[in-house]
Amino acid sequence: MASPADSCIQFTRHASDVLLNLNRLRSRDILTDVVIVVSREQFRAHKTVLMACSGLFYSIFTDQLKCNLSVINLDPEINPEGFCILLDFMYTSRLNLREGNIMAVMATAMYLQMEHVVDTCRKFIKASEAEMVSAIKPPREEFLNSRMLMPQDIMAYRGREVVENNLPLRSAPGCESRAFAPSLYSGLSTPPASYSMYSHLPVSSLLFSDEEFRDVRMPVANPFPKERALPCDSARPVPGEYSRPTLEVSPNVCHSNIYSPKETIPEEARSDMHYSVAEGLKPAAPSARNAPYFPCDKASKEEERPSSEDEIALHFEPPNAPLNRKGLVSPQSPQKSDCQPNSPTESCSSKNACILQASGSPPAKSPTDPKACNWKKYKFIVLNSLNQNAKPEGPEQAELGRLSPRAYTAPPACQPPMEPENLDLQSPTKLSASGEDSTIPQASRLNNIVNRSMTGSPRSSSESHSPLYMHPPKCTSCGSQSPQHAEMCLHTAGPTFPEEMGETQSEYSDSSCENGAFFCNECDCRFSEEASLKRHTLQTHSDKPYKCDRCQASFRYKGNLASHKTVHTGEKPYRCNICGAQFNRPANLKTHTRIHSGEKPYKCETCGARFVQVAHLRAHVLIHTGEKPYPCEICGTRFRHLQTLKSHLRIHTGEKPYHCEKCNLHFRHKSQLRLHLRQKHGAITNTKVQYRVSATDLPPELPKAC
């Protein structure tokens with residue numbers, strides 16, 4: 001038979017307490033065993049924490065040749081601010097995302113192989129861009145000439161020559177067409193060198209419909225002017241068509257793999273499709289580079305360089321790093337749940353991940369239904385931070401907001417047209433053939449409604465017909481339609497939103513309203529505003545009829561009012577029989593007697609400490625949680641208890657409310673007065689002693705402090 005001692009006790013705050021203590025050790029530089037150098041900035045940390053959170057550090061410290069390193073230099077292109085945010089996230093589980101640092105954090109998270117952070121950054125970007133797509137969607141010409149891609153939309157392609165007549169594949173650097181890293185951030189204010197680029201990221205959604213995009217990618221006639229180079233021009237021209245049966249195509253033929261953000265298509269399931277080019281096309285010069293439909297200027301060619309993935313490989317690259325990282329996720333992996341980190345064994349660089357890939361385990365599909373995610377938690381964490389960080393846009397920020405939304409380059413000419421099923425059919429944000437939003441994620445809808453209702457920003461013509469926008473009614477007095485106007489205008493009779501109006505009308509349905517005047521049915525008082533009627537009803541006709549004649553306090557029972565009046569009169573009729581202390585309420589006397597009896601009925605479940613009052617237990621629990629909810633508005637110091645904050649405020653105000661009646665000295669804190677009475681006047685202030693003598697036997701000349 002199991003005894004209570006055999007049961008398992010779950011400490012809910014243990015994990016957060018350990019993380020808090022580790023962060024304190026890091027801040028005090030205690031037992032930190034590694035220094036991370038990022039662009040000449042040093043960050044001290046613990047190897048165990050880095051290994052538990054980052055796949056890159058896990059691969060470093062599990063290597064026998066690198067496990068004893070005390071200084072690690074990361075890639076010079078890693079942004080120190082992004083790494084600092086991720087390091088704080090490792091120790092606090094709080095990710096500080098803003099529009100200004102989202103790209104740096106995302107690039108650094110990719111480099112550190114923190115997939116759960118990358119997914120969160122992608123959701124942050126999608127949520128912020130969904131409301132701007134319709135307002136700033138570029139026309140078709142801008143779409144063809146655009147050079148900017150968002151990091152999650154970089155396609156993994158590498159141009160190679162078409163093998164003709166079974167000739168061996170030649171090394172053609174002119175046709176090498178990796179993603180152009182500097183141009184990806186040409187629309188951002190941050191220098192492109194601050195971010196690392198990766199060529200394995202999926203294309204999530206398109207700005208145009210499938211039919212419109214297919215017209216762009218599959219030209220029937222000659223789409224190039226005579227002076228413009230053909231795509232994949234380093235390949236030898238063939239008078240016939242380029243298209244061949246799939247089985248005859250060499251695997252080295254240039255093709256692109258377009259992945260869905262929710263699903264990885266197996267390599268053998270993809271079909272290679274090639275363009276059918278007309279016979280009358282002119283061959284291009286052999287030295288011309290492989291280019292998309294738009295011509296590349298010389299300046300951009302001079303800036304072109306290999307992607308940062310090669311530079312990252314120069315630093316700690318795992319020996320058996322998998323090629324396709326998306327295919328490593330198992331159905332039981334924590335990555336399948338939102339914002340959950342991979343365990344070290346499931347990280348991209350781990351040996352188990354390589355084994356999983358070698359075994360050919362099929363990738364699992366995550367749920368595509370937007371309702372499968374926890375939108376309540378997303379709304380509380382992400383949307384609230386978006387609203388709090390909202391600032392008025394200046395000229396630079398307005399230009400950044402115009403260029404930062406998702407824009408796509410036309411696919412390179414050597415890229416085959418993909419079938420509709422290979423396109424992003426599971427993307428949360430889709431566009432129909434007419435260009436309108438067909439399905440928008442629930443988080444984006446919440447974001448649109450909250451931001452528009454709080455900021456009152458002007459809407460575009462496409463948004464004006466959207467059913468998602470809640471139009472605030474015009475003010476009947478001044479005609480304003482601002483959402484904030486309902487709270488500030490004195491002529492507004494009720495709240496803005498219909499559900500609030502329904503609650504107000506149901507609560508005060510027994511009151512009458514005539515010609516804008518509100519009458520109370522209890523006493524026939526007249527008010528010009530419904531808020532004044534509500535205030536009058538609560539103060540006059542509430543269920544607390546007993547009111548204090550000295551203050552605005554009201555009580556439901558007469559005895560509570562009598563106890564309250566002792567606060568004003570200073571009367572303390574309840575006396576302790578042991579020490580003589582007096583109290584104005586019997587409950588306070590009952591609590592006081594526990595000091596003499598030694599009874600401590602309130603126990604802390606975390607550490608087992610016991611307390612006399614439940615308020616003391618609540619204050620003690622904050623020690624384990626690390627919470628300090630009471631900040632000083634003057635100096636910013638935070639306190640665990642409200643009384644400590646009140647005592648601290650006396651330092652700023654100079655108040656000294658406690659004074660000695662014998663020598664007329666004033667003290668800021670009660671403890672200082674009690675110490676003064678004991679040392680200077682010999683008073684007995686320690687009431688915790690179990691006195692054997694009653695209070696009536698105490699000498700009259702001996703002062704007593706409460």
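Any Cβ shown, glycine's included, is placed from N, Cα and C.
One entry in Swiss-Prot concerns the mutagenesis experiment Asn21 to Lys. Its note says: Abolishes interaction with NCOR2 and HDAC2, no effect on interaction with CTBP1 and transcriptional autoinhibition; when associated with A-116 and 376-Q--Q-379. According to Swiss-Prot, the feature domain 'BTB' maps to 32-99. Quoted from Swiss-Prot, the note on the mutagenesis of His116 to Ala is: Abolishes interaction with NCOR2 and HDAC2, no effect on interaction with CTBP1 and transcriptional autoinhibition; when associated with K-21 and 376-Q--Q-379. Here Swiss-Prot notes a mutagenesis experiment, Ser250 to Ala, with the remark: No effect on interaction with PIN1. According to Swiss-Prot, the mutagenesis experiment Ser260 to Ala carries this note: Strongly reduces interaction with PIN1. Lys376 to Arg appears in Swiss-Prot as a mutagenesis experiment; the accompanying note says: No effect on acetylation. Here the residue is the original one, while Swiss-Prot reports the published mutagenesis Lys377 to Arg with the comment No effect on acetylation.
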I'd like to know the mean pLDDT over the domain 'BTB' (32-99). 91
For the domain 'BTB' (32-99), what does DSSP give as the number of helix, strand and coil residues? 27 helix, 13 strand, 28 coil
Cα of Asn21 (mutagenesis position) to Cα of His116 (mutagenesis position), in Å and rounded, measures 24
